[in-house]
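Remarks on the structure that follows.
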Amino acid sequence: MGKKIDNPESSAKVSDAEEEEEEYAVEKIIDRRVRKGKVEYYLKWKGYPETENTWEPENNLDCQDLIQQYEASRKDEEKSAASKKDRPSSSAKAKETQGRASSSTSTASKRKSEEPTAPSGNKSKRTTDAEQDTIPVSGSTGFDRGLEAEKILGASDNNGRLTFLIQFKGVDQAEMVPSSVANEKIPRMVIHFYEERLSWYSDNED
């Protein structure tokens, strides 16, 4: 927009030397850019809508006060932005610390789970060598999975808890099953297991 020439009288009455320039007042500077090596400012003109804003070269402007104020404000904003970028916020530091702590805890837990469990010594008495290849007693048994028991291979007193080593059909590994479950699911097989291991003694009386 810059400066416009206003000719209130006709050109016939006024010569070129007498042409008068009417300067438009700058309300505020909105933005700044460098184009082809020259600094230009995006101006809001006083008394005109935003749609009339224009880019004007610095050397065409006569509003040094507004330019100085805008440049000072722009430098302050740049310093503030640089300061925030260089120094992360306390919340970001806290999240980073928390993340490291969580990672350390996770690593420690993983290492602990990978460590072999120490042997329990002679707390449990094993009656057969087949227990070396057994599935330990857990919350679920082969019965819970719908398997059919084929044979009781042995029994074990595990910390005062009687368990049976049961071979299920279609499964390679035998499984330790609590006696309470076996007594309910396969009572006849349990009785047969005991009968096979009973020794009968008779006293010969003269």
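Note that Cβ sites are derived from N, Cα and C of the backbone, with glycine treated the same way.
Taken from Swiss-Prot, the feature domain 'Chromo 1' applies to 24-82.
For the mutagenesis experiment Val26 to Met, the note given by Swiss-Prot reads: Impairs chromo domain folding and histone H3 binding. Does not affect piwi binding. Long-range neighbours of Val26 (mutagenesis position) (same chain, six or more residues apart, CB within less than 8 Å of its CB): Leu43, Lys44, Trp45, Lys46, Leu61, Cys63, Leu66.
Looking at Swiss-Prot, you'll find the natural variant Thr105 to Ala noted as follows: In strain: NC322, NC358 and NC359.
Under its natural variant entries, Swiss-Prot includes Arg126 to Cys with the note: In strain: NC390.
Swiss-Prot lists Thr134 to Ser among its natural variants, and the accompanying note reads: In strain: MW25.
Per-residue confidence over the domain 'Chromo 2' (147-205) averages out at a pLDDT of 85. According to Swiss-Prot, the domain 'Chromo 2' annotation covers 147-205.
DSSP gives Ile191 (mutagenesis position) a helix state. Ile191 to Glu appears in Swiss-Prot as a published mutagenesis result, with the remark: Abolishes piwi binding.
For Trp200 to Ala, Swiss-Prot lists a mutagenesis experiment annotated as follows: Abolishes piwi binding.
Sorting each residue of the domain 'Chromo 1' (24-82) by its DSSP state yields 25 helix, 22 strand, 12 coil.
Note on Ile191 (mutagenesis position): other Cβ atoms within 10 Å of its Cβ, all shown chains, come to 11.
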